[in-house]
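**Q** Okay, so Swiss-Prot annotates it like this:
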BINDING   Asp308, Asp312, Arg449, Asn452  substrate binding site
BINDING   Asp308, Asp312  Mg(2+) 2 binding site
BINDING   Asp308, Asp312  Mg(2+) 1 binding site
BINDING   Asn452, Ser456, Glu460  Mg(2+) 3 binding site
MUTAGEN   Trp163 to Arg  Restore 60% of the activity found in cv. Delprim, ableit with an increased production of (E)-beta-farnesene. Full activity; when associated with V-455
MUTAGEN   Thr383 to Ser  No effect on the absence of activity
MUTAGEN   Glu391 to Gln  No effect on the absence of activity
MUTAGEN   Lys402 to Gln  No effect on the absence of activity
MUTAGEN   Glu455 to Val  Restore 4% of the activity found in cv. Delprim, but with the same blend of products. Full activity; when associated with R-163
Amino acid sequence: MASPPAHRSSKAADEELPKASSTFHPSLWGSFFLTYQPPTAPQRANMKERAEVLRERVRKVLKGSTTDQLPETVNLILTLQRLGLGYYYENEIDKLLHQIYSNSDYNVKDLNLVSQRFYLLRKNGYDVPSDVFLSFKTEEGGFACAAADTRSLLSLYNAAYLWKHGEEVLDEAISSTRLRLQDLLGRLLPESPFAKEVSSSLRTPLFRRVGILEARNYIPIYETEATRNEAVLELAKLNFNLQQLDFCEELKHCSAWWNEMIAKSKLTFVRDRIVEEYFWMNGACYDPPYSLSRIILTKITGLITIIDDMFDTHGTTEDCMKFAEAFGRWDESAIHLLPEYMKDFYILMLETFQSFEDALGPEKSYRVLYLKQAMERLVELYTKEIKWRDEDYVATMSEHLKVSAESIGANALTCSAYAGMGDMSITKETFEWALSFPQFIRTFGSFVRLSNDVESTKREQTKDHSPSTVHCYMKEHGITMDDACEKIKELIEDSWKDMLEQSLALKGLPKVVPQLVFDFSRTTDNMYRDRDALTSSEALKEMIQLLFVEPIPE
């Protein structure tokens, strides 16, 4: 999933094992999660029993909500979703969303309500018009909002980031409110809850934040709000702590799998980032029923990391081509094609895919066939990039993205997530749609590729790497690397607009399909914005501690 592979001499003997790379720092976590000990069964049972009582109490509150009290209803739904509780109330929330969308009888002069309603509906797949904000524009080009009405200002800023191309009113809302919020932040107490909200939004608008991480960060802020619902607050804390127990057990399982993979395959040159990869994938599939998706995703990401490091830095051209030939056979008899150092890994990879089939059972094991197809396509594209490299070919930006938007692993990741979902709405048609690499997933792949390349290119330019999208853009337009990176950041911003437009146009697919792609985009943005946190993972340490180490005090 990094940039196309560096050139390696083809004269190395097949039996030579690549040496460990000094480029990548060792794991920051060691055996930490391998030694995890869960609470006793009675303790966990008590937590689950209390959570169930609270869930039903909150359900009654939600069922009692109507559009007659629109501000309260909108705020309640936003709060539940932001606290990571929306999954439990999908039916009730869907019913209310339809009523909110259909009911135009509300105070259109209330900027906070208009902003929150717009944000809520667009976030949940309703294509509401942005012209509701036109009445708030001033002759000076700003937006009418009293200086003391800071909450409305923040709501408008966050709502505007659910924008589509050509929505000038939202462009103007972002530029206008950003300046006012930056000024406001300088006058707030730094540790106040509202200052933290403003600061977080200026760094990452609410729509783009990783859901489970946002829940962890928002719970202590919600606790300070005078209008908080005590049952909602207690449930949010308990729910997060229960999820954390599941996450730690999954991390223990994935860490053991990874350690066995590296020990038996003897591939010591690969990046040891299984904890960070689990954190990354967790951000896309954090709801309680998606445990198997998280495990499959993490293992697939681990396998891709190994294959990528083989192709990217350590394998000869001949070795990589042999691996590609064996890969598509999915059979132990193909190991005779491989150099010695790849053979054990190949067998372990086959065993891993068999474990996926076993975990899915007879009714859903067919999903692994689609996952294999996605992985075959990934390796096929890796070989195309090798040919470009060996021929010293620099593609145009458009030509590069036709390959690299897919070779970044977009299809492999989405198919991995869908494979592990218990939801029976995920069908063969869902996988066939995904494997056709439709424009929505292609846009997501371009987003991941560009985000990766902007942060990895400067690090990789000192090595013998094939041109990234940054280099392609530099050559095509005759500009510097810094200027190319700035332009690509604009393209990344456009990708958010593209994905929103394309998601709103999707028909006939389970709603989890676009939701998953957006969650992948959020967690990828968190990994690559301003740094390559997978390679230099110190940047993730505090976030990993928050999600997997530190429970929320009850």
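Just so you know, the numbers here start at 1 and follow the chain as drawn.
Using the three backbone atoms N, Cα and C, a Cβ is placed for every residue, glycine included.
None of the substitutions listed is reflected here, since the structure keeps the original residues.
Show me how these features fit into the structure around them.
**A** For Asp312 (substrate binding site), the number of other Cβ atoms no farther than 10 Å from its own Cβ, over all displayed protein chains, is 23.
All chains included, 22 other C-beta atoms sit within 10 angstroms of the C-beta of Asp308 (substrate binding site).
For the recorded site, Asp312 (substrate binding site), the DSSP three-state label reads helix.
Secondary structure from DSSP puts Ser456 (Mg(2+) 3 binding site) in a helix. All chains included, 21 other C-beta atoms sit within 10 angstroms of the C-beta of Ser456 (Mg(2+) 3 binding site).
Counting only same-chain residues six or more apart in sequence, the Cβ atoms lying under 8 angstroms from the Cβ of Trp163 (mutagenesis position) belong to Ser130, Leu170, Asp171, Ile174, Lys497, Leu500.
The Cβ of Thr383 (mutagenesis position) has 18 neighbouring Cβ atoms from other residues within 10 Å, across all protein chains displayed.
Secondary structure at Glu391 (mutagenesis position), taken from DSSP and collapsed to helix, strand or coil, is coil. Neighbour density for Glu391 (mutagenesis position): within 10 A of its CB lie 9 other CB atoms from the protein chains shown.
Other Cβ atoms within 10 Å of the Cβ of Lys402 (mutagenesis position), summed over all protein chains shown, number 14.
Note: Glu455 (mutagenesis position) has non-local neighbours Tyr528, Arg529, Asp530, Arg531, Asp532, i.e. same-chain residues 6+ apart with C-beta under 8 A of its own C-beta.
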**Q** Using DSSP, would you call Trp163 (mutagenesis position) helix, strand or coil?
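**A** Note: Trp163 (mutagenesis position) is coil by DSSP, not helix or strand.
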**Q** From the Cα of Arg449 (substrate binding site) across to the Cα of Thr383 (mutagenesis position), what is the distance in angstrom?
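**A** Pair distance, Cα basis, whole Å: 17 Å.
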**Q** Sort the recorded positions Glu391, Lys402, Ser456 by C-alpha distance from Asp312 (substrate binding site) and give me just the closest.
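**A** Sorting the recorded positions by distance from Asp312 (substrate binding site), the top entry is Ser456.
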**Q** Roughly how many Å separate the Cα of Asn452 (substrate binding site) from that of Lys402 (mutagenesis position), to the nearest whole number?
**A** 16
**Q** If I take the alpha carbons of Asp308 (substrate binding site) and Glu391 (mutagenesis position), what is the distance between them in whole Å?
**A** 20
**Q** Checking your reading of the structure: which of the recorded positions Glu391, Arg449, Ser456 lie inside a 10 Å Cα sphere centred on Lys402 (mutagenesis position)?
**A** none
**Q** Over all shown protein chains, what is the count of other CB atoms within 10 A of the CB belonging to Asn452 (substrate binding site)?
**A** 22
**Q** How long is the line from the C-alpha of Glu391 (mutagenesis position) to the C-alpha of Ser456 (Mg(2+) 3 binding site), rounded to the nearest angstrom?
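**A** Computed Cα spacing between Glu391 (mutagenesis position) and Ser456 (Mg(2+) 3 binding site) is 22 Å.
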